[in-house]
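Features of the protein shown, as given by Swiss-Prot:
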- Asp675: active site, proton acceptor (ACT_SITE)
- Leu543, Gly544, Glu545, Gly546, Ala547, Phe548, Gly549, Lys550, Val551, Lys571: ATP binding site (BINDING)
- 32-61: domain 'LRRNT' (DOMAIN)
- 295-365: domain 'Ig-like C2-type 2' (DOMAIN)
- Tyr515 to Phe: Loss of interaction with SHC1 (MUTAGEN)
- Lys571 to Ala: Loss of kinase activity (MUTAGEN)
- Tyr701 to Phe: Loss of autophosphorylation and altered interaction with SHC1 and PLCG1; when associated with F-705 and F-706 (MUTAGEN)
- Tyr705 to Phe: Loss of autophosphorylation; when associated with F-701 and F-706 (MUTAGEN)
- Tyr706 to Phe: Loss of autophosphorylation; when associated with F-701 and F-705 (MUTAGEN)
Amino acid sequence: MSPWPRWHGPAMARLWGLCLLVLGFWRASLACPMSCKCSTTRIWCTEPSPGIVAFPRLEPNSIDPENITEILIANQKRLEIINEDDVEAYVGLKNLTIVDSGLKFVAYKAFLKNGNLRHINFTRNKLTSLSRRHFRHLDLSDLILTGNPFTCSCDIMWLKTLQETKSSPDTQDLYCLNESSKNTPLANLQIPNCGLPSARLAAPNLTVEEGKSVTISCSVGGDPLPTLYWDVGNLVSKHMNETSHTQGSLRITNISSDDSGKQISCVAENLVGEDQDSVNLTVHFAPTITFLESPTSDHHWCIPFTVRGNPKPALQWFYNGAILNESKYICTKIHVTNHTEYHGCLQLDNPTHMNNGDYTLMAKNEYGKDERQISAHFMGRPGVDYETNPNYPEVLYEDWTTPTDIGDTTNKSNEIPSTDVADQTNREHLSVYAVVVIASVVGFCLLVMLLLLKLARHSKFGMKGPASVISNDDDSASPLHHISNGSNTPSSSEGGPDAVIIGMTKIPVIENPQYFGITNSQLKPDTFVQHIKRHNIVLKRELGEGAFGKVFLAECYNLCPEQDKILVAVKTLKDASDNARKDFHREAELLTNLQHEHIVKFYGVCVEGDPLIMVFEYMKHGDLNKFLRAHGPDAVLMAEGNPPTELTQSQMLHIAQQIAAGMVYLASQHFVHRDLATRNCLVGENLLVKIGDFGMSRDVYSTDYYRVGGHTMLPIRWMPPESIMYRKFTTESDVWSLGVVLWEIFTYGKQPWYQLSNNEVIECITQGRVLQRPRTCPQEVYELMLGCWQREPHTRKNIKNIHTLLQNLAKASPVYLDILG
């Protein structure tokens, strides 16, 4: 037998991996300077003998210096200088520590290319002076300088100023040696003629017309005499400056409209610090229509446009050359404003063939005007076959409607655009016949649909063969959907072929084209559903009821080896048809595969007789939404007796990071939740939160769902634009929902967009508006929410990064779990 197979398999893969790791460390060690050790991200030089005399540099063609994030140097008495080019190669450097060494001098530009540097520790060195110019471009979190023999001079007064104005290095006891060689606390240091500079501009605001020129003057003062410079940011217009001691001027010529709203700053800087004064530049210019496109259909018809102008242009629409008087049926909507740019649309509510025609937009302000025209076609005239009669006039430009009210389609006898009365009569008869035929067809289709719904009742799990995995509706323990590579025929209609029971009626759900059926081969090969004896289940009381059946609190015996009995939640199956049983077993297999500390645990099934039973972990405190409301500022309104303790910020962060952990797991298993909300999370002992529900939430939280076409239920307040508009559900759409869950947590369970109707919510979300920051929410968490609510799915934050950020915030704020009593 060939020995070759012995070099394959997991064992050999691990061996090769170990060899590569050892090789990497060996290669790194060869590139290290003497007395130093290196890894791919770290350099440390702590051996005093023989020690180093210069800042450590890596050998060429060895470790990539850009990957080094930390350098530690200690006990190097012969290291005295950091030159300008010593650190420039370490562009990824975050932490620099040089302690108990001989460092005396740091070049001004030593850290010029180290923009990622956050922590510097120069404790117990030989520094006698250190300029703020070393660090002014860095966003440092820590600068530790204790134990250095600083000389009391104006050169170090900036450290005193820093202590007085910033958090770091205020915890340090810094001293300097005075002329008598005595240690003087830096906090008490007084140096004559050594203070902060000042900068003053003539005016805080500046308004100028496009194409003109302007000069901005600035005066500075201070002792030591400051240097004056201008910070113009990304100014587009041509500019030049002149400075002389305490005066400076900035000349801007041929000013561009692109510079409107920008800030220009005059900066004065000396040894002690800096001061600046800023002016806001406003540029006035004539309007231009930069974008006008054919109408698009969403929840309303929209003719999109973009207009630039300052002051804000007045907008006027014309329809077929006549002024269009706006009304509730047709009006201008501005969706996004960016100082001088306005993005919006002419919104039309259910336009007909009567609204077909030419639409002209005119934008006008005191500096000029601009206009553009677009032809719009919404639908053909009823009763006309354009394929057989292509020459028939599609758009009749006479005033069949009055522009003041697009909804008024009353014809006036003297305005009929035809001179042939007989032809007009024939067309009217044709229209009547068409309406009768259409009405008959619609009535027949409705009758067929009712019969199909009557005959095609599905199981409580809302699944049909391999096309569904775990139902999106309330009939399963968790509305999860698995992504796989099987085949399925997607349905794009409002009433998809699948039907699930919500409440007491069958409701069709939309089949999602992005996800396909899972095959048996994709289940884990070791999937084993635990079967529980019926005599081991003792019902205690009813917890609730959904369309699938009832949920009970129960005691289950012999389930865990370490406990004689435990409390569980059992879900019963009311429908005992063959299809329901097949779906029941399939869901049980899938739930068995979902094992995570923040997913409600599925114990197994009981199939001895009827009803069929699923056994789940019991979560003592119920769903998270009720829990949040019961522990919020309004709890006193709902509580009987003493109101519960209000949740703290740290406890809310603890809840949030647990939900994020569960979502990370679901994403790793290629599951999309599609209905993540606090109502679908459960709370147990010691503030333990898990994702999962028992199919009752849509009865209790019916106002959280929006009926589409009278049937389909969608949680639109938790859905991103692509899910609302295109029924597209992905891990990224779950990230959006997670952002809304964070908002729910920090508002103590308020309904998102509670002040708006469902239609208004759809409009807000599709137009790019987001929820406001809750009063109790830290800015870091709100920025995380905004990262979840990016319009483009690929720009949203990664679910793993969200979990890591929440974990770090939660660790920084210890949690006290006595809230549950």
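Just so you know, glycine gets a Cβ as well, placed from its N, Cα and C.
At each noted position, the model has the original residue.
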Validating a neighbour-count step here. Other CB atoms within 10 A of the CB of Tyr706 (mutagenesis position): how many? 18
Taking Glu545, Asp675 as the recorded positions to compare, which has the smallest set of other Cβ atoms within 10 Å? Glu545
For Asp675 (active site, proton acceptor), identify the closest of the recorded positions Leu543, Glu545, Val551, Tyr705, judging by Cα separation. Tyr705
Cβ atoms within 10 Å, counted per site: which of Leu543, Val551 has the most, among these binding-site residues? Val551
Could you tally the C-beta atoms, other than its own, that fall within 10 angstroms of the C-beta of Lys571 (mutagenesis position)? 26
Across the domain 'Ig-like C2-type 2' (295-365), what does the mean pLDDT come to, as a whole number? 91
If you count the other CB atoms within 10 A of the CB of Tyr705 (mutagenesis position), including all protein chains displayed, you should get 20
Would you mind splitting the domain 'LRRNT' (32-61) into helix, strand and coil residue counts from DSSP? 0 helix, 6 strand, 24 coil
Rounded inter-Cα distance in Å - Val551 (ATP binding site), Lys571 (mutagenesis position): 5
To the nearest Å, how far is the Cα of Leu543 (ATP binding site) from the Cα of Lys571 (mutagenesis position)? 10
Students should find that the Cα atoms of Tyr706 (mutagenesis position) and Gly549 (ATP binding site) sit apart, in Å rounded to an integer, by 23
C-alpha spacing of Tyr705 (mutagenesis position) relative to Glu545 (ATP binding site), in angstrom: 18
What is the three-state DSSP composition of the domain 'Ig-like C2-type 2' (295-365), stated as helix, strand and coil residue counts? 3 helix, 46 strand, 22 coil
Taking just the CA atoms, what is the gap between Gly549 (ATP binding site) and Lys571 (mutagenesis position) in Å? 7
Quick one: pull the CA-CA distance for Tyr705 (mutagenesis position) versus Lys571 (mutagenesis position), whole Å only. 23
What's the number of neighbouring CB atoms sitting within 10 A of the CB on Gly549 (ATP binding site)? 21
